[in-house]
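**Student:** Starting off with a structure, shown below.
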Amino acid sequence: MGLLTILKKMKQKERELRLLMLGLDNAGKTTILKKFNGEDIDTISPTLGFNIKTLEHRGFKLNIWDVGGQKSLRSYWRNYFESTDGLIWVVDSADRQRMQDCQRELQNLLVEERLAGATLLIFANKQDLPGALSSNAIREALELDSIRSHHWCIQGCSAVTGENLLPGIDWLLDDISSRIFMAD
């Protein structure tokens with residue numbers, strides 16, 4: 001993140017953040033976003049492109065970009081990297097078959113220059129499903145302990161029940177604000 005970007009954000013009275021939500025298809029990105037925003041989650045279909053939600057939380061204006069995760073759409077992810085303050089990587093904890101794909105795609109993102117400095121929150125979603133991998137198992141599978149380029153945190157959660165969505169988002173906001181906003 002360049003100095004001008006930091007200065008611009010410090011001057012803004014309205015503390016506005018750009019969050020990018022990515023992950024493989026069917027990980028639960030849209031469900032997390034809708035649940036966090038208090039919307040109905042009964043009928044959610046795959047995101048073919050992207051959704052943008054703007055919501056207020058803890059005095060922040062959050063612009064959350066929810067981008068489809070189908071293999072055919074992943075090459076377009078780079079179009080959304082610019083000015084990203086926080087990256088939310090959503091993992092389907094019950095999808096053991098694709099954990100290696102998930103790890104590879106995350107590693108590809110973390111070397112992107114335009115995401116340098118962005119705080120990383122990993123939501124280990126679908127913890128309510130039988131057979132879901134624990135946060136620690138996902139931490140190992142995704143080799144998270146090797147990440148040195150970003151501040152990161154893994155949070156087990158359930159988009160369906162809403163469990164642990166708030167603590168994850170709160171950690172993300174705390175980390176971002178400690179980096180880019182001056183104390184009031």
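Note that Cβ sites are derived from N, Cα and C of the backbone, with glycine treated the same way.
When I checked Swiss-Prot for this same protein, it listed these features:
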type: BINDING; residues: 23-30, 66-70, 125-128; note: GTP binding site
type: MUTAGEN; residues: THR30 to Leu; note: No effect on tubulin degradation or cell detachment. Inhibits TBCD-dependent tubulin degradation. Does not reduce interaction with TBCD
type: MUTAGEN; residues: GLN70 to Leu; note: No effect on tubulin degradation or cell detachment. Does not reduce TBCD-dependent tubulin degradation. Reduces slightly interaction with TBCD
**Student:** Could you tell me the C-alpha distance between ASN26 (GTP binding site) and GLN70 (mutagenesis position) in angstrom, no decimals?
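**Tutor:** Distance between the two Cα atoms comes out at 8 Å.
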**Student:** Let me know how many other Cβ atoms fall within 10 Å of the Cβ of GLY23 (GTP binding site).
**Tutor:** 24
**Student:** For GLN70 (mutagenesis position), identify the closest of the recorded positions GLY23, THR30, GLN127, judging by Cα separation.
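**Tutor:** For GLN70 (mutagenesis position), the spatially nearest of the recorded positions is GLY23.
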**Student:** Would you please pick out, from the recorded positions ASN26, THR30, GLN70, GLN127, the one with the fewest other Cβ atoms within 10 Å of its Cβ?
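**Tutor:** Across ASN26, THR30, GLN70, GLN127, these recorded positions, the one with fewest Cβ atoms within 10 Å is GLN70.
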**Student:** Express the distance between the Cα positions of THR30 (mutagenesis position) and GLY23 (GTP binding site) as a whole number of Å.
**Tutor:** 11
**Student:** Within the chain of VAL67 (GTP binding site), which residues six or more apart in sequence place their C-beta under 8 angstroms from its C-beta?
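**Tutor:** VAL67 (GTP binding site) has long-range Cβ partners LEU20, MET21, LEU22, LYS29, THR47, GLY49, PHE50, LEU73, TYR76, TRP77, TYR80.
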**Student:** May I ask you to report the DSSP-based helix, strand or coil state of VAL67 (GTP binding site)?
**Tutor:** strand
**Student:** Would you count the other C-beta atoms found within 10 angstroms of the C-beta of LYS29 (GTP binding site) for me?
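**Tutor:** So the number of other Cβ atoms within 10 Å of LYS29 (GTP binding site) is 27.
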